[in-house]
Amino acid sequence: MKKLLVKELIEQFQDCVNLIDGHTNTSNVIRVPGLKRVVFEMLGLFSSQIGSVAILGKREFGFLSQKTLVEQQQILHNLLKLNPPAIILTKSFTDPTVLLQVNQTYQVPILKTDFFSTELSFTVETYINEQFATVAQIHGVLLEVFGVGVLLTGRSGIGKSECALDLINKNHLFVGDDAIEIYRLGNRLFGRAQEVAKKFMEIRGLGIINVERFYGLQITKQRTEIQLMVNLLSLEKQTTVTFERLGTELKKQRLLGVDLSFYEIPISPGRKTSEIIESAVIDFKLKHSGYNSALDFIENQKAILKRKKDES
């Protein structure tokens, strides 16, 4: 079973999350992803243990503010006795005095942040969900081209890294080379480099290079959403693959249960593979915006044939 310690969460967000109580229990285990709103638990309607981090924000503070001191204490006892691994107080939860008093019995780690609930969802909750996500490892290179996460695949030695280097020289962003960790959040896939290989790339004939040192911090990225998969194939060695000639529809490749848009690009000496990949990304974006070059071409041909027929 995957797990995350509260102290690991605190360390990850030490610049924006402060531990204000429960210092002895930061080894508590977070067993469930996400952040949990706990109004029903505060009302005593649920009695099962809480495995995820609880969040108290504007809604919960407003609810407590309408109660007497004794009622507030009982409500907070209802929550704390369910032993959540930690509780995060948002910026809107402005007065934790009663909570800290009741927590003397339970010593649940209480974290305070200047984030609102929405900001916590995009930062802390996303991080927690990533730790619990199913992770697959795939051999390839991950970049961000024109804002689109592109996973380059292909057999070893076909030139993925060299193609990626060309794209980096065109100011596209580098995420990782060789062993890419891919994880699913909802119906979206994200990718990152393995920790040991982060920032590094192997170029045959040159060796290992540190992309961040060579090209600067601005050219690297920690992770990206994978929207497009491009498989490089040797044109000389392919006898079974029928390559797309018109491109009326986007192919799909399933990865971790998510269908990714997929291109197969033949490579051979003299072909500018990096420019073809840039064109593939533009084609992908245009198709998603509703424009299809192949269909436009077909309609144009039909119009020409019709005009010639009418003239004859």
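Backbone N, Cα and C define each Cβ position, glycine as well.
Record features, source Swiss-Prot:
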ACT_SITE  His139  active site
ACT_SITE  Lys160  active site
ACT_SITE  Asp178  active site, proton acceptor
BINDING   Gly154, Arg155, Ser156, Gly157, Ile158, Gly159, Lys160, Ser161  ATP binding site
MUTAGEN   Gly140 to Ala  Kinase activity not affected and 6-fold increase in phosphorylase activity
MUTAGEN   Ser156 to Ala  Kinase activity not affected and 4-fold increase in phosphorylase activity
MUTAGEN   Ser156 to Thr  4-fold reduction in kinase activity and loss of phosphorylase activity
MUTAGEN   Gly157 to Ala  4-fold reduction in kinase activity and strongly reduced phosphorylase activity
MUTAGEN   Gly159 to Ala  Loss of both kinase and phosphorylase activities; no ATP binding
MUTAGEN   Lys160 to Arg  Loss of both kinase and phosphorylase activities
MUTAGEN   Ser161 to Ala  10-fold reduction in kinase activity and loss of phosphorylase activity; affinity for ATP is only slightly affected
MUTAGEN   Glu162 to Asp  Kinase activity not affected and loss of phosphorylase activity
MUTAGEN   Arg204 to Lys  Kinase activity not affected and strongly reduced phosphorylase activity; ATP binding not affected
MUTAGEN   Gly207 to Ala  Loss of both kinase and phosphorylase activities; ATP binding not affected
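Long-range neighbours of Gly159 (mutagenesis position) (same chain, six or more residues apart, CB within less than 8 Å of its CB): Leu232, Ile267, Thr273. In terms of local Cβ density within 10 Å, Lys160 ranks first among the recorded positions His139, Arg155, Lys160, Arg204. For Ile158 (ATP binding site), the same-chain residues 6+ apart in sequence whose C-beta sits under 8 angstroms from its C-beta are Leu232, Leu233, Ser234, Ile267. For the recorded positions listed here (Glu162, Asp178), the lowest count of other CB atoms within 10 A around the CB belongs to Glu162. In this structure, Gly157 is the one among the recorded positions Gly154, Gly157 with the smallest number of other Cβ atoms inside 10 Å of its Cβ.
The Cβ neighbour count for Ser156 (mutagenesis position), using a 10 Å radius over every protein chain in view, is 7. For the recorded ATP site, residues Gly154, Arg155, Ser156, Gly157, Ile158, Gly159, Lys160, Ser161 set the reference point as the centre of their Cβ atoms, and the other residues of that chain within 8 Å of it by Cβ are Leu232. Secondary structure from DSSP puts His139 (active site) in a beta strand.
Cα spacing between Gly154 (ATP binding site) and Lys160 (mutagenesis position): 7 Å, rounded to the nearest whole number. Ranking the mutagenesis positions Gly140, Gly207 by C-beta neighbours within 10 Å puts Gly140 at the top. Distance between Cα atoms for Gly157 (mutagenesis position) and Gly207 (mutagenesis position): 13 Å, as a whole number.
The recorded positions near Asp178 (active site, proton acceptor), taking a 10 angstroms Cα-Cα threshold over the set His139, Gly140, Lys160, Ser161, Arg204, Gly207, are His139, Gly140, Lys160, Ser161. A sphere of 10 angstroms centred on the C-beta of Ser161 (mutagenesis position) encloses 20 other C-beta atoms. Note: the Cα of Glu162 (mutagenesis position) and the Cα of His139 (active site) are spaced 15 Å from each other. Cα-Cα distances to Gly140 (mutagenesis position) place Arg155, Ser156 within 10 Å, out of the recorded positions Arg155, Ser156, Arg204.
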